[in-house]
Amino acid sequence: MNQKAVILDEQAIRRALTRIAHEMIERNKGMNNCILVGIKTRGIYLAKRLAERIEQIEGNPVTVGEIDITLYRDDLSKKTSNDEPLVKGADIPVDITDQKVILVDDVLYTGRTVRAGMDALVDVGRPSSIQLAVLVDRGHRELPIRADYIGKNIPTSKSEKVMVQLDEVDQNDLVAIYENE
């Protein structure tokens, strides 16, 4: 794959997350009864970064959980090498029933990952609402899903790939578009 363009560098990612944190606080009139839940892998780190920013702004900690949606994906025909579904589940430290859950992911594309995330959340509890925050929305939805908080809208073609790199995983903060060869 050839890198076509850098969309967000470290500073732009930091700014986008700070703006999203402010939008969350404003929309929810504070963050009481709100839980951030990151979708594995990069969504977890984005949720943690958002929680840090919200705590800096509001002065109160925000609960962060994580979910692994592998079992819930409808577009993965084989989950493991022996054809058994891979069950990871959720690690959410509090009951989400009657709480506002903000699902956090890195890239919104077809909507299938988010749908799987919502399925996983409903298996854990019944939140009063589910909101969606993404660092990048690249379009090309296959399901009627829309993000409530978006770091950056990036129009792409289906032949392009948007890659998010985060320091916690990739030792670098960067969002770039790559062209498939």
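Including glycine, each Cβ sits where the backbone N, Cα and C put it.
What you see is the original sequence, not a version with the noted changes.
Quick look at what Swiss-Prot lists:
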type	residues	note
BINDING	Thr41, Arg42, Asp105, Asp106, Val107, Leu108, Tyr109, Thr110, Gly111, Arg112, Thr113, Arg138, Val162	substrate binding site
MUTAGEN	His22 to Ala	Loss of ability to regulate the pyr operon and to bind to RNA; no effect on UPRTase activity
MUTAGEN	Thr41 to Ile	Reduced ability to regulate the pyr operon; reduced affinity for RNA; loss of UPRTase activity
MUTAGEN	His140 to Ala	Reduced ability to regulate the pyr operon; decreased UPRTase activity
MUTAGEN	Arg141 to Gln	Loss of ability to regulate the pyr operon; highly reduced affinity for RNA; no effect on UPRTase activity
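Distribution of Swiss-Prot features across the structure.
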| residue | record | DSSP class |
| --- | --- | --- |
| His22 | mutagenesis position | helix |
| Thr41 | mutagenesis position | coil |
| Asp105 | substrate binding site | strand |
| Gly111 | substrate binding site | coil |
| His140 | mutagenesis position | coil |
| Val162 | substrate binding site | strand |
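For the recorded positions His22, Asp105, Tyr109, His140, Arg141, a Cα-Cα cutoff of 10 angstroms around Thr41 (mutagenesis position) retains Asp105. Among the binding-site residues listed (Asp105, Val107, Tyr109, Gly111, Thr113), Asp105 has its Cα nearest to the Cα of His22 (mutagenesis position). His140 (mutagenesis position) is 13 Å away from Thr113 (substrate binding site) when you measure Cα to Cα. The number of other CB atoms found within 10 A of the CB of Thr113 (substrate binding site), across every protein chain shown, is 24. Other C-beta atoms found within 10 angstroms of the C-beta of Asp105 (substrate binding site) number 26, with every protein chain shown included. In sequence order, Gly111 are the binding-site residues from Asp105, Val107, Gly111 with a C-alpha within 10 Å of the C-alpha of His140 (mutagenesis position). Taking the Cα atom of each, Gly111 (substrate binding site) and Arg141 (mutagenesis position) are about 6 angstrom apart.
Neighbours of Val162 (substrate binding site), defined as other CB atoms within 10 A of its CB across all chains, total 20.
Every protein chain considered, the tally of other Cβ atoms within 10 Å of the Cβ of Tyr109 (substrate binding site) stands at 20. In this record, substrate is bound by Thr41, Arg42, Asp105, Asp106, Val107, Leu108, Tyr109, Thr110, Gly111, Arg112, Thr113, Arg138, Val162; the longest C-alpha to C-alpha distance in that set is 18 Å.
The binding-site residues recorded for this entry are Asp105, Val107, Val162, and the Cα of Val107 lies nearest to that of Arg141 (mutagenesis position). For Val107 (substrate binding site), applying a Cβ distance below 8 Å and a minimum sequence separation of six or more within one chain yields Val134, Leu135, Val136, Asp137, Arg138, Val162, Val164.
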